[in-house]
Amino acid sequence: MAGSPSRAAGRRLQLPLLCLFLQGATAVLFAVFVRYNHKTDAALWHRSNHSNADNEFYFRYPSFQDVHAMVFVGFGFLMVFLQRYGFSSVGFTFLLAAFALQWSTLVQGFLHSFHGGHIHVGVESMINADFCAGAVLISFGAVLGKTGPTQLLLMALLEVVLFGINEFVLLHLLGVRDAGGSMTIHTFGAYFGLVLSRVLYRPQLEKSKHRQGSVYHSDLFAMIGTIFLWIFWPSFNAALTALGAGQHRTALNTYYSLAASTLGTFALSALVGEDGRLDMVHIQNAALAGGVVVGTSSEMMLTPFGALAAGFLAGTVSTLGYKFFTPILESKFKVQDTCGVHNLHGMPGVLGALLGVLVAGLATHEAYGDGLESVFPLIAEGQRSATSQAMHQLFGLFVTLMFASVGGGLGGLLLKLPFLDSPPDSQHYEDQVHWQVPGEHEDKAQRPLRVEEADTQA
């Protein structure tokens, strides 16, 4: 391994060069392919003689604002629990999301809205891009503290492409319904990140174990992320559902599911906690599992009771996962899941997909009436039975797991390339490796950073 000067020079050049290249290439592609859609273009909109009040901006933008806040504030602050990694948690979330939303606009545009030689964008494409960024940030949670920014940008470059392809296969080729992304966002993002983490397994991570925990104020800041996500999750699930009853029902189901998952989390956390005390890790994360578990079925006729039951189940399963399964995941399967994305997004995402299979299989014309067309158009048109739709939903889950697993494996191999800057084993979960930290000179005088230390990878 090169010594400190060459390593510092490489770190100085890698990130700016990659950022400039990615932004430059994206800008060129935007110039060539991206155009306003008919609801955004001045000439096209006014030529159609619509009232301004009919523009989709007024129906979709409030949801977009909520989704945007979730991505940049909710996800960012949820990950600041690490005692010495707050700058990186929020800062790299900012960086990844800013790149992912541009790149996903292109990838999703080529797959979903490419006609006349151009990609046509509007507020719905902004929401879809944020959804994709959310999946990338979920994967980031699995490798938080163990990767550098250049590695993360390359991860996003690959993951956005696979996310777009998986989404296209599920929604357009298989006709799967997944309004809130239990499969396309949460399951995909979680298992992509978990497989990536397995490939990047660091057997000497014990050297940084003392930084992997939280302190009082870092947990408090992380709780800000939890509250933002909890408040805005109904908008997240409902952002792109059919206007009217469908969107209303989606928000309602998510609202009740989140409430039930919160009570389930508090109950289980106290039950399995030491001396009956609550664990803030459980509250920060498992309380949100209710939003994940109804992602697929929230626009369906789940019923308020069904939403409560699903949320409570997700909260309990997620809490038990944090308590018992995360240690097994690392010790037995060599998956170092920093944020526990398997418990918040992975297992609840799979449960949500299976719940969607069940609710889709129970769909009838009597239950949905004329609303069947907006929720299950293929059933309404007579092209599928409810049972067939349920089977397609189940197959969509397997397709998602396949794309996520293969993609995570490829991503891990990409990120292990020796010339990419990666923090040494003794400096994981440490902001000073990548950031100018206030007071770092005094800290270095006591504990100098050994940036020249060789990396150890399996």
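Each residue, glycine too, has its Cβ placed from N, Cα and C.
At each noted site, the model still has the original residue.
What Swiss-Prot says about the mutagenesis result for Asp178 to Asn is this: Impairs protein stability resulting in loss of transporter activity. Using a 10 Å Cβ-Cβ cutoff, Asp178 (mutagenesis position) registers 26 neighbours. When secondary structure is read from DSSP and collapsed to three states, Asp178 (mutagenesis position) falls in the coil class.
Under the three-state DSSP scheme, Phe419 (mutagenesis position) falls in the coil class. Residue environment of Phe419 (mutagenesis position) contains 7 other Cβ atoms, counted within 10 Å of its Cβ in all protein chains. A mutagenesis experiment is reported in Swiss-Prot for this position, Phe419 to Ala, and the note states: Loss of interaction with ANK3. Intracellular retention; when associated with A-420 and A-421.
According to Swiss-Prot, the experimentally introduced change Leu420 to Ala is described as follows: Partial loss of interaction with ANK3. Intracellular retention; when associated with A-419 and A-421.
Counting every protein chain shown, the number of other Cβ atoms lying within 10 Å of the Cβ of Asp421 (mutagenesis position) is 21. Record note (Swiss-Prot), mutagenesis Asp421 to Ala: Partial loss of interaction with ANK3. Intracellular retention; when associated with A-419 and A-420. The unchanged residue is displayed.
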Integer Cα-Cα distance in angstrom, Phe419 (mutagenesis position) to Asp178 (mutagenesis position): 39
Leu420 (mutagenesis position), number of other Cβ atoms within 10 Å: 16
Residue pair Asp421 (mutagenesis position), Asp178 (mutagenesis position) - Cα distance, angstrom, rounded: 37
Residue pair Asp178 (mutagenesis position), Leu420 (mutagenesis position) - Cα distance, angstrom, rounded: 36
